[in-house]
Amino acid sequence: MKFSNITIKNFRNFEKVNINLDNKNVIFGMNDIGKTNFLYALRFLLDKEIRKFGFNKSDYHKHDTSKKIEIILTLDLSNYEKDEDTKKLISVVKGARTSANADVFYIALESKYDDKELYGNIILKWGSELDNLIDIPGRGNINALDNVFKVIYINPLVDLDKLFAQNKKYIFEESQGNESDEGILNNIKSLTDQVNQQIGEMTIIKGFQQEITSEYRSLKKEEVSIELKSEMAIKGFFSDIIPYIKKDGDSNYYPTSGDGRRKMLSYSIYNYLAKKKYEDKIVIYLIEEPEISLHRSMQIALSKQLFEQSTYKYFFLSTHSPELLYEMDNTRLIRVHSTEKVVCSSHMYNVEEAYGSVKKKLNKALSSALFAERVLLIEGPSEKILFEKVLDEVEPEYELNGGFLLEVGGTYFNHYVCTLNDLGITHIIKTDNDLKSKKGKKGVYELLGLNRCLNLLGRENLDEITIDIPEDIKGKKKKERLNERKKEIFKQYKNEVGEFLGERIYLSEIDLENDLYSAIGESMKRIFENEDPVHYLQKSKLFNMVELVNNLSTKDCFDVFEHEKFACLKELVGSDRG
C-alpha cells in the first residue's frame, strides 16, 4: 500500500490543495501557515477519536458553510501480491474495490454544514472509481475504516504520565495467565498484606485511624471504622508502577524528569503499542514538531529512527528542525506556503545511489535551505566565507528575511535545484566558468562551467574544444592562457549567458577570484601585500580567503555587494539597491 495523493477542499485555511504523497512525508513551512491543519485533515479522515466530534463552523474555509468540506485520499494498491498491508485493506473493503481500476483506491470525506444543528456531519465513502464511491459501512462512530487503520497522533507536548496510565492496563494484562508469573504474583500479594499489617501497627497510623473514625461517627451514626491501606493492596501492584531510568553499571534509579528524556520514552511506548496492541492494523504516525524539548543530538537520533526503522512505515511529520531531516531518503517533502492563498508544493526526495556515501552531507546542507524563501547555491567554503562577511556588513538580517547560502560541495547543483524548484523555493546560482582537460586527449577541454549551467536548464552539453598551448608554457603562464580563452568563450556564448541570468544563474567570466579582483582589486593587493592577489589567493584558496575576509573593511563589503559581478547577492536579499 502506498499513499499517493490527498485533495483538501474548504477546510480551515485550505481553499483547495492537491498534494502528492508517499509513505514517509515531511511537512514544513512558516508558523501558522497550515501544517497542523494538514495533519488534522488526515485525522478527520482516518481517526475516529477526532471524527466523532464532527465539524464546527470555524472548520470551514473562511467560515463559508455554503460549500462542503471535502478530503479525498488516494492509495496505490498495485503491490497487492507482495504487501501485507495492502492485503489487510483489501480484505476489509471487499466489494468497494472493483477489478476495472483495482490498483487505485479512494477514501473520501465530505461534510455539509447544518445551520439548524450548528454542526457539520461527516459522511465517509470509498471505492476504486472516484465518481462512483460507496458509503463506508459502520455503526455509530465506528466504521470499517477503523478496523484497518490506526492513527497514532503524537502531540509536540506529549504527556508521558497520561500515555503510560492510559495504556497500563493493556500492557500488564498481557502477563495475566502467564504461568511463570503466577507464583511471583502470589508472593507479591502476600508481601503486600504484610506491608499493610505493619502499616496498621504503627502508632501514628493507629492514632489517626481512631480519631478520624470518631470524627466520622460524630457526623454519621454508622458502625464503620476508617483504616489506612496501601493502594497496592486494593488496586493491585501494577497501579503503583511508573517508569524510571537506570544507567548501565549504576545501581541507582533516576526519575524521567527531563522533558527530552520523557519525550523519547513516550515515543518508545508508542512504538511498543504499534507492535503489540495494533499489530493487526495499518499504523499511521502523525507526528507534530517533535523537536520541541529535544536536544540537537536527540533530534538527529530520532531522524535515524524515523527514516530507517520499519516501525515508522507510514508517517506524516511536521517540523521546523533541519536536524530531523539528516537521514531522509525516499521521502515526500511537502512545503506549505502562502502568497494570496495557502498552497502546497511537494517533491519526492531520493538520494541517488551514486551519492549514497555522502547522503548525510547532502541532506545536512539541504535541510536548512528548505526553510528559506530564497537560496543562493555556491560551490564551496571560500565563497561561503566571503559572502557571509559581505552580507553581515551590508544586509545582516538576510536570513531573518528568508535568505540562505547553500554550499553544494563542488558540483552537486542538480541534486539541490530539482528539490528547491519543485518546492517553489527561489534558487540563485553562482558558479565558475571552469574548463576541464580530457584525460588522454592533449589540448582538449570540456566546457565544464557552461555545461553545468546548460544542464540546469535541461540542455545538452556543448562540444569539447581544443586549446593549443605549447608544452614549454606551464604553471602561471598556462593559467593566464586558459583564462584568456575563458573570456573568449564567455563572449562567444553571450546569448546563453543572457539566458542564464534570466534563470538566476550567474556564471563568472573566469572565476570567483577574478570577479573579486574586479570589485576590490586594490584592497586585495593591500591586504595580501602582493601585486598579483588573484594568484596569491588561488595558491591556498580557503586559507587565504580567511585572511582576506578578516581584513575587509565595510567599504570593501559594499563595493563587492554593489558590483555587477556579484549581482547574485542582491538577488538573494531581494535588494533594489542601485
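Heads up, the Cβ atoms here are built off N, Cα and C, so glycines get one too.
Secondary structure at GLY34 (ATP binding site), taken from DSSP and collapsed to helix, strand or coil, is coil. All protein chains included, GLY34 (ATP binding site) registers 25 other Cβ atoms within 10 Å of its own Cβ. The ATP binding site annotation in Swiss-Prot covers ASP32, ILE33, GLY34, LYS35, THR36, and the record cites a curator's inference as its basis.
Annotation of the mutagenesis experiment LYS35 to Ala in Swiss-Prot: Retains endonuclease activity. Other Cβ atoms within 10 Å of the Cβ of LYS35 (mutagenesis position), summed over all protein chains shown, number 23.
Under the DSSP three-state reduction, HIS320 (mutagenesis position) is assigned to coil, being neither helix nor strand. The Cβ of HIS320 (mutagenesis position) has PHE28, GLU289, GLU291, PHE371 as same-chain neighbours under 8 Å, each 6 or more residues away in sequence. Annotation of the published mutagenesis HIS320 to Ala in Swiss-Prot: Retains endonuclease activity, ATP only partially inhibits endonuclease activity; the original residue is retained in the structure shown.
Under its mutagenesis annotations, Swiss-Prot gives GLU379 to Ala the following note: Loss of endonuclease activity. DSSP classifies GLU379 (mutagenesis position) as coil under the three-state reduction.
Per Swiss-Prot, divalent metal cation 1 binding site is recorded for GLU379, ASP463, GLU464, and the stated evidence type is similarity to another entry. Counting every protein chain shown, the Cβ of ASP463 (divalent metal cation 1 binding site) has 7 other Cβ atoms within 10 Å. Under the DSSP three-state reduction, ASP463 (divalent metal cation 1 binding site) is assigned to coil, being neither helix nor strand.
When other Cβ atoms within 10 Å of the Cβ of GLU383 (divalent metal cation 2 binding site) are tallied across all protein chains shown, the result is 22. Positions annotated as divalent metal cation 2 binding site by Swiss-Prot: GLU383, GLU513.
DSSP assigns ASP511 (mutagenesis position) to coil in the three-state reduction, outside any helix or strand. Within 10 Å of the C-beta atom of ASP511 (mutagenesis position) sit 19 other C-beta atoms, taking all shown protein chains into account. Here Swiss-Prot notes a mutagenesis experiment, ASP511 to Ala, with the remark: Loss of endonuclease activity.
Look at LYS541 (mutagenesis position): DSSP puts it in a helix. Non-local contacts of LYS541 (mutagenesis position) by the CB criterion (under 8 A, 6+ apart in sequence, same chain) comprise SER382, GLU513. Recorded in Swiss-Prot as a mutagenesis result, LYS541 to Ala carries the remark: Loss of endonuclease activity.
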Additional residues around ATP, ordered along the sequence, whose Cβ is within 8 Å of the centroid of ASP32, ILE33, GLY34, LYS35, THR36: ASN13, GLY29, MET30, ASN31, ASN37, PHE38, SER318, VAL336
Cβ neighbours of GLU379 (mutagenesis position) where a neighbour is any other Cβ within 10 Å: 22
Binding-site residues (GLU464, GLU513), the one with most neighbouring Cβ atoms at 10 Å: GLU513
GLY34 (ATP binding site) and GLU383 (divalent metal cation 2 binding site), Cα-Cα, nearest whole angstrom: 36
